[in-house]
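Written out below as structure tokens is the structure these notes cover.
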Amino acid sequence: MAGMKTSPSQDEEACVLAIQLATSTVLPMILKSAIELDILNTISKAGPGNYLSPSDLASKLLMSNPHAPIMLERILRVLATYKVLGCKPSELSDGEVEWLYCWTPVCKFLSNNEDGASIAPLLLVHQDQVPMKSWYHLTDAILDGGTAFNKAYGMNIFDYASQDPQFNKVFNRSMAGHSTITMKKILETYNGFEGLKSIVDVGGGSGATLNMIISKYPTIKGINFDLPHVVGDSPIHPGVEHVGGDMFASVPKGDAIFLKWIFHSWSDEDCLRILKNCYEALADNKKVIVAEFIIPEVPGGSDDATKSVVHLDAVMLAYVPGGKERTEKEFEALATSAGFKSFRKVCCAFNTWIMEFSK
């Protein structure tokens, strides 16, 4: 553009980044294949510090395609570039160099842990053909109004999932894996459940989150609150009572009310309705415990935590009418508007922030 002067080195760097952005679909699709081929789990099982060659990997994965090692090498190179894998050279007997690949901390979270949980299903759901189609409608949604997913399917993502058993399975698996990993970290980091006699998990689904809380704090009575058809199919958990209802109508009473990743699916008006019902369900000096992502006040941050949350905000923009990630000030404003006397940001667990709204 006229008037914009850059040095040759700045131009070089900027153009290289532009090309990387232009081909940025490569990384998620390579990761999708790596997960579907069980590459990451196989490398993780080898253990930290143990390296595998592409040929080793093809053999362990029982691949019959004679070209598989060469193709795997190209996939592994991409993953190593983004620190999903580590790599080192190994000199062969003929003097040629072969590259070997190993586990990294990022690979740890994209592989099954001791609980069988992983972030991998979260990646698979976002690369699934169903939600991918919605991105082709984002431009129209911005120009004409509405939500990209609704334009693609005529309904929101939650209603669609209830009508598509295969996608529903993929969706639920992604939520379960992410939730298990995050809740485990929350329970290691946050001590605000100590001393509670009862806790209500609003929008608690099958009760898995509440079961994790009660397993650590067995004297707490847990109330898992969700829509009747959701809790009707939920498994029995010791110390957990399933209660069906509508959070927009009322919320069961408890010492504390827990809401994890609920508010980012709703508009400010809907969040306020939910919070006012929570306020009515609490005695004085009791609290709502909120677990949500917090988006920075100032745009332009380049750290991984910021990139992660702005990605999730874009996901909510495309998939969920009214859904969005919020700043700390926006959460505090919601708490104040609902009548709570204090707001406190307590701690962070894998980019999910714990906040307390006290009555």
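Using N, Cα and C of the backbone, Cβ positions are placed for all residues, glycine too.
For the recorded site, HIS264 (active site, proton acceptor), the DSSP three-state label reads helix. Here Swiss-Prot flags HIS264 as active site, proton acceptor.
Under the heading bergaptol binding site, Swiss-Prot lists HIS126, HIS264. Sequence-distant neighbours of HIS264 (active site, proton acceptor) (same chain, six or more apart, CB under 8 Å from its CB) are GLU292, PHE293, LEU312, MET316, GLY323, LYS324, GLU325, ARG326, listed in sequence order.
Proximity of SER179 (S-adenosyl-L-homocysteine binding site) to non-local residues of its own chain (separation of 6 or more, Cβ distance below 8 Å) is seen for ALA208, THR209, LYS260, TRP261, given in sequence order. Summarising the annotation, Swiss-Prot assigns S-adenosyl-L-homocysteine binding site to SER179, GLY203, ASP226, ASP246, LYS260 and lists experimental evidence as the type of evidence.
Looking at Swiss-Prot, you'll find the mutagenesis LEU122 to Phe noted as follows: Slightly reduced catalytic activity. In the three-state DSSP scheme, LEU122 (mutagenesis position) falls into the helix class. Within the same chain, residues at least 6 positions away in sequence whose Cβ sits under 8 Å from that of LEU122 (mutagenesis position) are SER174, GLY177, HIS178.
Experimental mutagenesis is annotated in Swiss-Prot for HIS126 to Phe, with the remark: Strongly reduced catalytic activity; when associated with H-122 and H-261. There are 17 other Cβ atoms within 10 Å of the Cβ belonging to HIS126 (mutagenesis position).
Cβ neighbours within 10 Å of ILE157 (mutagenesis position), excluding its own Cβ and spanning all shown chains: 24. Swiss-Prot documents ILE157 to His as a published mutagenesis change and attaches the note Reduced catalytic activity.
Quoted from Swiss-Prot, the note on the mutagenesis of ILE157 to Phe is: Increased catalytic activity; when associated with I-320.
According to Swiss-Prot, the experimentally introduced change PHE158 to Tyr is described as follows: Abolished catalytic activity; when associated with P-265 and Q-315. A helical conformation is recorded for PHE158 (mutagenesis position) in the three-state DSSP classification. Same-chain residues at least 6 positions away in sequence with a Cβ under 8 Å from that of PHE158 (mutagenesis position) are, in sequence order, VAL320.
Swiss-Prot gives this note for the published mutagenesis MET175 to Ala: Altered substrate binding. MET175 (mutagenesis position) falls within a helical segment according to DSSP.
With a cut-off of 8 Å between CB atoms and residues at least 6 apart in sequence, the same chain places VAL202, GLY203, GLY204, GLY205, SER234, HIS242, GLY244, GLY245 near ASP226 (mutagenesis position), listed in sequence order. According to Swiss-Prot, the mutagenesis experiment ASP226 to Ala carries the following note: Altered substrate binding.
Swiss-Prot documents TRP261 to Leu as a published mutagenesis change and attaches the note Normal catalytic activity. All chains included, 18 other C-beta atoms sit within 10 angstroms of the C-beta of TRP261 (mutagenesis position).
Among the mutagenesis experiments that Swiss-Prot reports, MET316 to Trp is described with the note: Abolished catalytic activity; when associated with Y-175. Cβ-based neighbour count (10 Å, all protein chains) for MET316 (mutagenesis position) stands at 18.
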Worksheet item: Can you name the residues of this chain that are 6 or more positions from ASP246 (S-adenosyl-L-homocysteine binding site) yet have a C-beta less than 8 Å from its C-beta?
Response: LEU227
Item to complete: Mind computing the max CA-CA distance among SER179, GLY203, ASP226, ASP246, LYS260, which the record assigns to S-adenosyl-L-homocysteine binding, rounded to whole Å?
Response: 22
Response to the item:
Cβ neighbour count (10 Å, all chains) around MET175 (mutagenesis position) is 15
Item to complete: Measure from the CA atom of MET175 (mutagenesis position) to the CA atom of ILE157 (mutagenesis position) and give the result in Å, rounded to a whole number.
Response: 13
